[in-house]
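Here's what Swiss-Prot has on this protein:
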MUTAGEN   Ala1 to Gln  Decrease in binding affinity for Kv
MUTAGEN   Tyr4 to Ala  Important decrease in binding affinity for Kv
DOMAIN    5-55  domain 'BPTI/Kunitz inhibitor'
MUTAGEN   Lys6 to Ala  Important decrease in binding affinity for Kv
MUTAGEN   Leu7 to Ala  No change in binding affinity for Kv
MUTAGEN   Val9 to Ala  Slight increase in binding affinity for Kv
MUTAGEN   Tyr11 to Ala  No change in binding affinity for Kv
MUTAGEN   Lys17 to Ala  No change in binding affinity for Kv
MUTAGEN   Lys24 to Ala  Decrease in binding affinity for Kv
MUTAGEN   Trp25 to Ala  Decrease in binding affinity for Kv
MUTAGEN   Glu50 to Ala  Increase in binding affinity for Kv
Amino acid sequence: AAKYCKLPVRYGPCKKKIPSFYYKWKAKQCLPFDYSGCGGNANRFKTIEECRRTCVG
């Protein structure tokens, strides 16, 4: 798995609500969240499939 899969979810400081997914390391699964459109980190994916491919293996 990529190193950034261990990063905590970061919504960012902006006001948008962009449906996204992040990998929750302790739960070993990809979960949905609303990205704000700016800021955040690399633990953010457009689809659950992309999240699983990158972080689950």
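Cβ atoms here come from the backbone N, Cα and C positions, even for glycine.
None of the listed substitutions appears in this model.
Mapped onto this structure are the features recorded in Swiss-Prot.
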residue : record               : Cβ within 10 Å
Ala1    : mutagenesis position : 12
Tyr4    : mutagenesis position : 14
Lys6    : mutagenesis position : 12
Leu7    : mutagenesis position : 16
Val9    : mutagenesis position : 16
Tyr11   : mutagenesis position : 18
Lys17   : mutagenesis position : 12
Lys24   : mutagenesis position : 17
Trp25   : mutagenesis position : 14
Glu50   : mutagenesis position : 14
Inset, instruction - State the three-class DSSP label for Lys24 (mutagenesis position), counting H, G and I as helix, E and B as strand, and everything else as coil. - result: strand
Inset, instruction - Round to the nearest Å and give the CA-to-CA distance linking Leu7 (mutagenesis position) with Lys17 (mutagenesis position). - result: 20
Inset, instruction - Within the domain 'BPTI/Kunitz inhibitor' (5-55) only, compute the mean pLDDT. - result: 98
Inset, instruction - Please tell me which one of the mutagenesis positions listed here (Ala1, Tyr11, Trp25) sits closest to Glu50 (mutagenesis position), measuring Cα to Cα? - result: Ala1
Legend entry - Proximal residue to Ala1 (mutagenesis position) among mutagenesis positions Val9, Tyr11, Lys17, Trp25 (C-alpha distance): Trp25
Inset, instruction - Round to a whole number and give the Cα-to-Cα distance in Å for the pair Tyr4 (mutagenesis position) and Lys17 (mutagenesis position). - result: 22
Legend entry - Cα-to-Cα gap, Lys24 (mutagenesis position) vs Lys17 (mutagenesis position), nearest whole Å: 19
Inset, instruction - For the domain 'BPTI/Kunitz inhibitor' (5-55), give the DSSP counts of helix residues, strand residues and coil residues. - result: 10 helix, 15 strand, 26 coil
Legend entry - Helix, strand or coil at Tyr4 (mutagenesis position) [DSSP, three-state]: helix
Inset, instruction - Measuring C-alpha to C-alpha, could you say which of the mutagenesis positions Lys6, Tyr11, Lys17 are within 10 Å of Trp25 (mutagenesis position)? - result: Lys6
Inset, instruction - Round to the nearest Å and give the CA-to-CA distance linking Lys17 (mutagenesis position) with Tyr11 (mutagenesis position). - result: 9
